[in-house]
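Below is one structure, written out as structure tokens, with a few remarks after it.
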Amino acid sequence: MTILNHTLGFPRVGLRRELKKAQESYWAGNSTREELLAVGRELRARHWDQQKQAGIDLLPVGDFAWYDHVLTTSLLLGNVPARHQNKDGSVDIDTLFRIGRGRAPTGEPAAAAEMTKWFNTNYHYMVPEFVKGQQFKLTWTQLLDEVDEALALGHKVKPVLLGPVTWLWLGKVKGEQFDRLSLLNDILPVYQQVLAELAKRGIEWVQIDEPALVLELPQAWLDAYKPAYDALQGQVKLLLTTYFEGVTPNLDTITALPVQGLHVDLVHGKDDVAELHKRLPSDWLLSAGLINGRNVWRADLTEKYAQIKDIVGKRDLWVASSCSLLHSPIDLSVETRLDAEVKSWFAFALQKCHELALLRDALNSGDTAALAEWSAPIQARRHSTRVHNPAVEKRLAAITAQDSQRANVYEVRAEAQRARFKLPAWPTTTIGSFPQTTEIRTLRLDFKKGNLDANNYRTGIAEHIKQAIVEQERLGLDVLVHGEAERNDMVEYFGEHLDGFVFTQNGWVQSYGSRCVKPPIVIGDISRPAPITVEWAKYAQSLTDKPVKGMLTGPVTILCWSFPREDVSRETIAKQIALALRDEVADLEAAGIGIIQIDEPALREGLPLRRSDWDAYLQWGVEAFRINAAVAKDDTQIHTHMCYCEFNDIMDSIAALDADVITIETSRSDMELLESFEEFDYPNEIGPGVYDIHSPNVPSVEWIEALLKKAAKRIPAERLWVNPDCGLKTRGWPETRAALANMVQAAQNLRRG
């Protein structure tokens, strides 16, 4: 039984973000559709060749997407919302872009589809929309075309297809409500047609992704798998593919399916290999997801070998990445600024392919010398002073319950804060950032490249902060911000100023569409060598008599939007960040900053996939926030901000944060999100966002007043703040001024009654 290797998918964007540049050029009308398609062909050919050269046996085809793979599947099935359809009923790449972005070079603009997180990753997918009575048919042949492309290049191909049950699970019903699972029988004929076409092309194995099988699914959804896969069997061999968690809780459902193989994530799941081997049908292939597709760390291949060696020769076996390598940067070799020691600890997508080749060869031959050589830097890292800081570890171990408690309860603090700030009813503020103009971005870039000295850079930033204060005073806002001109990204900025993080030059990963992010990497214990935000906050406060908020990104968000260490728990990392930022709160307070905002937009999105694991996560997530904030005195007002999400199932935890004021995104839900706070009888102050900053549209005074009156029916007016939904970084100054002027006017009208 020869062991093969494969990946579940490969990054799409290109080493230099070629796909992003081609997409945005096409959207702007600066290049043709054919030029865009040519970039896609070139990237696919390059990525297949790179994987093959790195030693991958079976190449994934169908993992490439022009915007998002869930959206690609929707088009494959003919699932195009009516507002995005071409008049002649055809489907083309602009149809896809209209669904993803709301507009494209051709066709009428229409509201984009909803976007949300892909399971518990930082990748986003476009949510399929379902309406009663809709029809499905094969309308978008991208998968088949790309299989033809790869076969023509002589590759050994393994098509990748998102499975029918997971695709339905990820979608939402629009309009008249019905059970979306009832659509399953309507989409199966399209899947049958696709599998038949693949069989005609001589395809042996198809990777059919059903990550929903790692969730705690309702019984009706689990029951749907058997009839679905009964309908799909027989044309090609199916590798049922799961990831992001283990499958043991749903293994009875899985083993009843007529498939020929199962892929399991042996990195994030707690599945026992021996138990899997015992319970899987003996003629099934097991694809062992041993190499972490979601992180950047070199694998301990001697450990991975030991994990799987006992079943070698006992069943058909492949070794693989735990999930698609989409979530990893492409190539470590182009990182020239990382020092040799730190660089030796990492493996990006291409290096992970090499790891799979080494592992396959060792399992086939029994010779593990190459594995030991590869794993040597991991042993060295365990003892590196870059990783371990005894002072941080000692401080973390000394945390007591008192460290996460404010001195007094909210009611006492609120009285002290009212006496200090004397704010009017319906106080107005913004969430933190102001427009990042071309001038600001150029200033930062010139400084980063060494084209501008520190003095001139600081003078430039100070001028932009001064402008932000002048603008806010002119508008009549009550609580001001400094505008964050010095910050490129709310996580990267803090990572750059904390020990324990490193940054890459080209470590880009796709977030959605053409948006890529370059997450910081946590390599060791985290500490704050010097104050981070104090100087600019103090300067901004010196320009005005009104309170200026200090602005921090919270510990859970910094954790969730970084590549974490694997040698300590996420809880440990979050609490180390919390302790570092606790010192920042104390220093801001000492500098005269009386209102400090600690943003936690990622608190909810960091939830584990299984609800049974939520309590433990929320307990340490809340504790980390409180450690960060609890050093503040009674008359220092702590704010937090959370982006658009469902709050009702975590209201206990939101209240437990004990922030004096929480600002939330609510305008898109027409204040309906406040229902959770009303039902819970949330005791502290709330700033429900009164307009959507993602749109350039300027809300009218009447619109904002109406929303605030609606909010006051749910939350007592004396506990309401008036603010936009989110930061204003991506907006231009003209619409920002106009929208904020109307917001301030609406608040003033309500004060007059």
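Each residue, glycine too, has its Cβ placed from N, Cα and C.
Here the original residues stay in place, and none of the substitutions has been built in.
Computed from a predicted structure; not experimentally measured.
Swiss-Prot annotations:
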BINDING   Arg17, Glu18, Leu19, Lys20, Lys117, Arg515, Cys516, Trp561, Glu605  5-methyltetrahydropteroyltri-L-glutamate binding site
BINDING   Ile431, Gly432, Ser433, Glu484, Asp599  L-methionine binding site
BINDING   Ile431, Gly432, Ser433, Glu484, Asp599  L-homocysteine binding site
BINDING   His641, Cys643, Glu665, Cys726  Zn(2+) binding site
MUTAGEN   His641 to Gln  Impaired activity, lower affinity for zinc binding. Binds homocysteine 2-4x more weakly than wild-type
MUTAGEN   His641 to Asn  Impaired activity, lower affinity for zinc binding
MUTAGEN   Cys643 to Ser  Impaired activity, lower affinity for zinc binding. Binds homocysteine 7x tighter than wild-type
MUTAGEN   Cys726 to Ser  Impaired activity, lower affinity for zinc binding. Binds homocysteine 2-4x more weakly than wild-type
Integer Å distance between the CA atoms belonging to His641 (mutagenesis position) and Asp599 (L-methionine binding site): 5
Rounded inter-Cα distance in Å - Glu665 (Zn(2+) binding site), Glu605 (5-methyltetrahydropteroyltri-L-glutamate binding site): 15
Cα-Cα distance linking Lys117 (5-methyltetrahydropteroyltri-L-glutamate binding site) and Ile431 (L-methionine binding site), given in Å to the nearest integer: 23
Listed recorded positions among Gly432, Glu484, His641, Cys643, Cys726 whose Cα sits within 10 Å of Cys516 (5-methyltetrahydropteroyltri-L-glutamate binding site): none
Neighbourhood of Leu19 (5-methyltetrahydropteroyltri-L-glutamate binding site), C-beta criterion under 8 angstroms, separation at least six: Arg12, Val13, Val39, Gly40, Leu43, Ser514
For L-methionine, whose listed binding residues are Ile431, Gly432, Ser433, Glu484, Asp599, the greatest C-alpha pairwise distance in Å: 14
Maximum Cα-Cα separation in Å among residues Arg17, Glu18, Leu19, Lys20, Lys117, Arg515, Cys516, Trp561, Glu605, which the record lists as binding 5-methyltetrahydropteroyltri-L-glutamate: 29
Packing count at Glu605 (5-methyltetrahydropteroyltri-L-glutamate binding site) (other Cβ atoms within 10 Å of its Cβ): 17
Most Cβ neighbours inside 10 Å, all chains, among the recorded positions Glu484, His641: His641
Arg17 (5-methyltetrahydropteroyltri-L-glutamate binding site) - helix vs strand vs coil (DSSP): coil
